[in-house]
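Okay, so here's the structure we're looking at.
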Amino acid sequence: MEDDTPDVSSDSNGDAAYSDYFLDYKSIMDEITITTQPKSGYVIRNKPLRLQCRANHATKIRYKCSSKWIDDSRIEKLIGTDSTSGVGYIDASVDISRIDVDTSGHVDAFQCQCYASGDDDQDVVASDVATVHLAYMRKHFLKSPVAQRVQEGTTLQLPCQAPESDPKAELTWYKDGVVVQPDANVIRASDGSLIMSAARLSDSGNYTCEATNVANSRKTDPVEVQIYVDGGWSEWSPWIGTCHVDCPLLRQHAHRIRDPHDVLPHQRRTRTCNNPAPLNDGEYCKGEEEMTRSCKVPCKLDGGWSSWSDWSACSSSCHRYRTRACTVPPPMNGGQPCFGDDLMTQECPAQLCTADSSRIVISDTAVYGSVASIFIVASFILAILAMFCCKRGNSKKSKPLKPQKMNSEKAGGIYYSEPPGVRRLLLEHQHGTLLGEKISSCSQYFEPPPLPHSTTLRSGKSAFSGYSSTRNAGSRAALIQECSSSSSGSGGKRTMLRTSSSNCSDDDNYATLYDYMEDKSVLGLDTSQNIVAAQIDSNGARLSLSKSGARLIVPELAVEGEKMLYLAVSDTLTDQPHLKPIESALSPVIVIGQCDVSMSAHDNILRRPVVVSFRHCASTFPRDNWQFTLYADEGSGWQKAVTIGEENLNTNMFVQFEQPGKKNDGFGWCHVMTYSLARLMLAGHPRRNSLSAAKRVHLAVFGPTEMSAYRRPFELRVYCVPETGAAMESVWKQEDGSRLLCESNDFILNEKGNLCICIEDVIPGFSCDGPEVVEISETQHRFVAQNGLHCSLKFRPKEINGSQFSTRVIVYQKASSTEPMVMEVSNEPELYDATSEEREKGSVCVEFRLPFGVKDELARLLDMPNESHSDWRGLAKKLHYDRYLQFFASFPDCSPTSLLLDLWEASSSGSARAVPDLLQTLRVMGRPDAVMVLERFLSAFPQIVSP
């Protein structure tokens, strides 16, 4: 019988056989798992990145970053039990600082992991890898917006490219501090630019681009976007005015009227510049606002004779004549012409004709022949004397002159010590023969003939000067005119040359004393002008007449070899071009020329443009109502060279005005870039008839120099002259021997309105010996068009011993909103002590703000155009030189950037921050390469001396 009892042993063996097919739930529940992984992130300056790791069933967690274990003391641990599952866990966190990343020494990314384990460290679980980045943002934007002024309806793009950063920065645009919301017209481009497809007036404002990431937030400088609207004319109004005329009455009185057209009826019509009106300094409508036409008058008028003119002078045949014209009135509408002769001749009266004409002619011929004979004999004698003087002078050349110490007052300002690199040319009118006893030369006196218009400066090294390279007495130069053989027989006034040997440069041509000739017909320019000259080579130079308000910059490589160039200033009316009645001169005549007789006056020696700077008297702030015109004479007479705002491809000069508000006396200067030697003058007229333009004038009060002069009747002279510098220099020469008691700058004078000078608060002991209010009518002051406008104020002392004088002079203009100018006048030396001995001192400097190598390196970087306009065009806009950009690109042999830097050199004269400001401009443009060039230069030369 079989036993049905199960075999336990066999069952046990069977369970063992199937044990591998069942899970060990207990071991699975106790397995270490990481539930919170450390996350990648950024370290921000002083803010570390916190890495967090959580593991279940673990007893400890450690961190390993870039193959190095983190010290356990830095790890914050938290042990707990999950309230839901009841599973135990450990939470560990650590702060990764910038120092950890910087000191890791790994070239690759900084990576961290956490490791969870039990007590026996047999089961270790690693987390995911977390990468730690250094968050940063560079300072400078790769592309920055630039100020723009565009017409309404045009497309406008403001570029912006964030600085180099990690993580990538987000860009936000602001307008007047408010975030710009994109719409159908305002588009945000993928490169960060802000595009306005059709600019609207409401889009005008200050725009800023902001770049933001976790590390920082940076903004560009605000740039102004100005949307302007050019004006447009409305329709013409109907003709206004009646054409009725009483013909019988007109015929009755026609003979009394010089021109009947003055009384004939006219019709008038107008239009308005409001379709649309100009906005945001948009261009005003071109053309006339008003139109008139003469009425067609049916009246028939017969011609009538005018009165006979005065008798002419008697001719050589003892006859004289007089004329009349058929103009009172002229015949109209088929009227009869005048009958009779319009010319009458008769013999001169007996007392005016005592001999027959043939005898007079014979007598004149005899006189002329005698004079010619005497002139020939005198010339022969003078030639012999000149040869004798030359031989005598040559025998004394071996004995060099010893420089003598002279009192500056006695020397008349001849000797000046200058720092190295500065060479001064003295051009003062000397009445004495200061050095005449020391110099003996056959070329000390010569007579230049009258010549054509072109004026040059003959240096001591030219022919006919008797210059010797071994001569120690210095060089000589004189203003003369180049002449042809056909004019060599003409006469001219004698020019005296004197030389100086003290405190001069090694190059004799840098220090020369000029005596002015008194006959302007010899020079072509008034000899009262101020002038400075220098021998210039390829290194260039700066010539300056500071008190006359004129400067000349000759850049490097502007001339080949060595050339003597000069800068002169004249405010004489006869030197100015002929202006239209509505135009007014706004500057003196500025002359740049060559002192080389071997060159033709029409040959251009310049290889690149030079920059001429001068002061003007136009008032352009707060309202600029002037339309400026630059007149130039390049050898063929005065012509309009530039009408500001109307430049075209034929414009060969560039004119730049300083912006209002510029420091260092920069406002009121005009800079002209020209490729030729020329005479220049700035003129202007109101933009339209309905506007009134104003000038800036200089007020000055002169009085006696000696205190004893105030013990007897005396007078004060109040001058009102243009604020150009040269005008005041002319006043100084006119007031030679007087004393400046008080002066004031930038008084605004309108063309219309009488000028009044009022005396107040005269000190007790003196009385006004005349009217207390002097009024100069507008027809007399003529908008200070004439030189030296002034009035005299007379005073009388009441006491014999009184000499201390003071009063108050108030200057104002009727019908003007300008504030009256109050001038406190006193003769106390400690209050205001200035005399006419302060004269112009021309100076020459060979130093520039930037060396040629630095400018050449900047030119190589900025000449290459790019799409963002952060090239030379962007630099021109930043410097406000972008009114006529084509000028800078019109010279094939010249870099546009170098031309801009030449103009910047002239504009920044006297500014101590010129180079740092240029550095900041390049930085705002987003040109770190150009910034590096200037920073390297500034680090090598930290102290930039402003020329």
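Just so it is clear, glycine is given a Cβ too, placed from its N, Cα and C backbone atoms.
According to Swiss-Prot, the protein carries these features:
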type: DOMAIN; residues: 230-300; note: domain 'TSP type-1 1'
type: DOMAIN; residues: 302-354; note: domain 'TSP type-1 2'
type: DOMAIN; residues: 530-658; note: domain 'ZU5'
type: DOMAIN; residues: 857-938; note: domain 'Death'
type: MUTAGEN; residues: CYS209 to Tyr; note: In ev585; temperature-sensitive allele leading to distal tip cells migration defects. The distal tip cell migration defects are enhanced in seu-1 ev520 or seu-1 ev529 mutants
type: MUTAGEN; residues: TYR445 to Phe; note: Induces a strong decrease in tyrosine phosphorylation but only weakly affects function in vivo; when associated with F-415; F-416; F-467; F-566 and F-719
type: MUTAGEN; residues: TYR467 to Phe; note: Induces a strong decrease in tyrosine phosphorylation but only weakly affects function in vivo; when associated with F-415; F-416; F-445; F-566 and F-719
type: MUTAGEN; residues: TYR510 to Phe; note: Loss of function and induces a strong decrease in tyrosine phosphorylation
type: MUTAGEN; residues: TYR566 to Phe; note: Induces a strong decrease in tyrosine phosphorylation but only weakly affects function in vivo; when associated with F-415; F-416; F-445; F-467 and F-719
type: MUTAGEN; residues: TYR719 to Phe; note: Induces a strong decrease in tyrosine phosphorylation but only weakly affects function in vivo; when associated with F-415; F-416; F-445; F-467 and F-566
Rounded mean pLDDT for the residues that make up the domain 'Death' (857-938): 89
Residue counts (helix, strand, coil, in that order) that DSSP gives for the domain 'TSP type-1 1' (230-300): 13 helix, 12 strand, 46 coil
Tally of residues which DSSP labels helix, strand or coil - the domain 'ZU5' (530-658): 3 helix, 58 strand, 68 coil
Secondary structure content, the domain 'TSP type-1 2' (302-354) (per DSSP, counts of residues): 3 helix, 11 strand, 39 coil
